[in-house]
Amino acid sequence: MSWKRHHLIPETFGVKRRRKRGPVESDPLRGEPGSARAAVSELMQLFPRGLFEDALPPIVLRSQVYSLVPDRTVADRQLKELQEQGEIRIVQLGFDLDAHGIIFTEDYRTRVLKACDGRPYAGAVQKFLASVLPACGDLSFQQDQMTQTFGFRDSEITHLVNAGVLTVRDAGSWWLAVPGAGRFIKYFVKGRQAVLSMVRKAKYRELLLSELLGRRAPVVVRLGLTYHVHDLIGAQLVDCISTTSGTLLRLPET
């Protein structure tokens, strides 16, 4: 399955590939096979910034990266390296335990500063971005870590929660969060179900990828068909099958 997907996805979405005969094919994505960094960059281009008035940093999901880097071990290792280098942040989106959002650190910093500008919690947020963000790449933070290591008072932590920079994980523990991401999560969950339903309603519960992408998206698919298809493939919610007519998406047998 991985081998098939590795060859199918660049063919369908995105590599300008020169053949021995025939014209050069051009597709929306042009990621470099095997590079998580390139995959993240290309997927970021699909994020509809205008939908959120550019208030959110572009967000892609780990599952989407798997659609372009099908070897999950390689993808996870490369993402971990980017995380340790401070280039990306990974956040828990909350609607699923495996729902990890990936954001470029500089985009995150810029949008958060803009969102808190002039607010009562701006000082706490600036302190967090200057001290915690560069030093700790974790998805969550513990109370002793915040108070003893980074010197935050309880009131400052409350400010960070109010600002949407942290969300409560459990008593004395917080997830890193993206201010204002609730609307994105709502759109993502509804859009995923809608695109999955398009495949489910097709004859034999299968649909050519080219046909799916050529259809008019349902109103609830606010993030775009291509954005969601990468998720469905990478999350293994559909199987990819090579046919003479192109890549076929089929719901797995249950």
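The backbone N, Cα and C atoms fix where each Cβ goes, glycine too.
For all the noted positions, this structure keeps the original residue and models no substitution.
Per Swiss-Prot, the features are:
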- K186 to A: Abolishes DNA-binding activity. Abolishes DNA-binding activity, causes relocalization to the cytoplasm and reduces interaction with ERCC6 and RPA2; when associated with A-190 and A-201 (MUTAGEN)
- K186 to N: Weakly impairs DNA repair (MUTAGEN)
- K190 to A: Abolishes DNA-binding activity, causes relocalization to the cytoplasm and reduces interaction with ERCC6 and RPA2; when associated with A-186 and A-201 (MUTAGEN)
- K190 to D: Reduces ubiquitination of RNAPII and interaction with DNA; when associated with D-216 (MUTAGEN)
- R200 to W: Does not affect DNA repair (MUTAGEN)
- Y204 to E: Reduces self-association and DNA-binding activity. Increases cytoplasmic localization (MUTAGEN)
- E206 to K: Increases cytoplasmic localization (MUTAGEN)
- R216 to D: Reduces ubiquitination of RNAPII and interaction with DNA; when associated with D-190 (MUTAGEN)
- L248 to A: Increases cytoplasmic localization (MUTAGEN)
- R250 to A: Increases cytoplasmic localization (MUTAGEN)
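A map of Swiss-Prot features onto the structure.
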residue	record	contacts (Cβ under 8 Å, 6+ apart)
K186	mutagenesis position	none
K190	mutagenesis position	V220, R222
R200	mutagenesis position	L251
Y204	mutagenesis position	R250
E206	mutagenesis position	V199, I241, L248, L249, R250, L251
R216	mutagenesis position	none
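The Cβ of R250 has fewer other Cβ atoms within 10 Å than any other of the mutagenesis positions L248, R250.
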